[in-house]
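Take a look at the structure set out below.
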Amino acid sequence: MAELACFCYPHLENDSYKFIPFNNLAIKAMLTAKVDKKDMDKFYDSIIYGIAPPPQFKKRYNTNDNSRGMNFETIMFTKVAMLICEALNSLKVTQANVSNVLSRVVSIRHLENLVIRKENPQDILFHSKDLLLKSTLIAIGQSKEIETTITAEGGEIVFQNAAFTMWKLTYLEHQLMPILDQNFIEYKVTLNEDKPISDVHVKELVAELRWQYNKFAVITHGKGHYRIVKYSSVANHADRVYATFKSNVKTGVNNDFNLLDQRIIWQNWYAFTSSMKQGNTLDVCKRLLFQKMKPEKNPFKGLSTDRKMDEVSQVGV
């Protein structure tokens, strides 16, 4: 995750801003600079290579002292920065909202996946600039629309019905922030269309998740899609979701956290996110992840939780 201000800077033209991508030499200069504390939140002028991000975002970049940041000296960084600028330049951003726009925290891996989709001749985003723009605006939080199947970050499709598409996510070969853990496995479920869904199609998804992905928890980050993650990674997701939610509240970003369908979401996660929306502390919310919940009535007839061991999936073991 990183703020949009890590990729580009605003240049005032008439009454609105044009956004320009950073080059990696300017960022490199900023990372070596000694900056007064009062100037940490200001864009840095590298003198030689142009404008660089505010020094307060130093930890967002991979350096000898910080391996957890993004690899900004890659071609992919430039491609992602240009993708963001193209999207922002399609909007009218004024002095009143430029700060809020640039403080928006976005998913670096999601944006890299959009670049990968854009460069794939078999993908619809390769052929449609309008759809690519729409997908990018959603990814950077500048659209009220949710991420649906056609505007999704992409991946390998492992399940699809009339209402949902399930993607296997892999970041092993990413350039900006690869996940090199060979055991990493995660999925995302997007809605094919943002409209009411038939119980029949919900039941099909629930059955698929229950029998094929029983080692995973179904959660949401509040953005209109489901994530299927290992139970061992749930606490980490909770920390990230809570931090992003609080950051958005603090900066005044419109943050309509979508709890999604309670019949699909893991019961403990639904309790966690509901508590978070009520304004409780992280500790109070996270306790709900580890509490034994009272089993809910099965909303779907004929979908039993009783299953023989040889019928239970080994995915994620």
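In case you wondered, yes, glycine gets a Cβ from its N, Cα and C as well.
From a predicted model like this one, the values you see are computed outputs, not experimental measurements.
Annotated features in Swiss-Prot:
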ACT_SITE  His225  active site, for NTPase and RTPase activities
BINDING   Ser107, Ile108, Arg109, Lys188, His221, Gly222, Lys223, Arg227  ATP binding site
MUTAGEN   His110 to Ala  35% loss of NTPase activity
MUTAGEN   Glu153 to Ala  Almost complete loss of NTPase activity. Unable to induce NSP5 phosphorylation
MUTAGEN   Tyr171 to Ala  Almost complete loss of NTPase activity
MUTAGEN   Lys188 to Ala  Almost complete loss of NTPase activity. Unable to induce NSP5 phosphorylation
MUTAGEN   His221 to Ala  Almost complete loss of NTPase activity
MUTAGEN   Lys223 to Ala  75% loss of NTPase activity
MUTAGEN   His225 to Ala  Almost complete loss of NTPase activity. Unable to induce NSP5 phosphorylation
MUTAGEN   Arg227 to Ala  Almost complete loss of NTPase activity
Across every protein chain in view, the count of C-beta atoms other than its own within 10 A of the C-beta of Lys223 (mutagenesis position) is 18
Site diameter for ATP, Å, by largest Cα distance between Ser107, Ile108, Arg109, Lys188, His221, Gly222, Lys223, Arg227: 17
If one looks at the chain holding Lys188 (mutagenesis position), which residues at least 6 apart in sequence have a CB under 8 angstroms from its CB? Ala152, Glu153, Gly155, Met166, Trp167, Leu169, His225, Tyr226, Arg227, Ile228
For Tyr171 (mutagenesis position), what residues in its own chain, 6 or more apart in sequence, show a Cβ-Cβ distance under 8 Å? Arg109, Met177, Pro178, Ile179, Phe184
Which chain-mates of His221 (mutagenesis position) that are at least 6 residues away have a CB under 8 A from its CB, listed by sequence? Arg227, His237, Arg240, Val241, Thr244
According to DSSP, which of helix, strand or coil covers Lys188 (mutagenesis position)? strand
For His110 (mutagenesis position), the three-state class that DSSP assigns: helix
I'd like to know which of these recorded positions, Arg109, His110, His225, Arg227, is least surrounded, judged by other CB atoms within 10 A. Arg109
Under 8 Å Cβ-Cβ from Ser107 (ATP binding site), six or more apart in the same chain: what's there? Met1, Ala139, Glu153
Mind giving me a neighbour count for Ile108 (ATP binding site)? Other Cβ atoms within 10 Å of its Cβ, every protein chain shown. 22
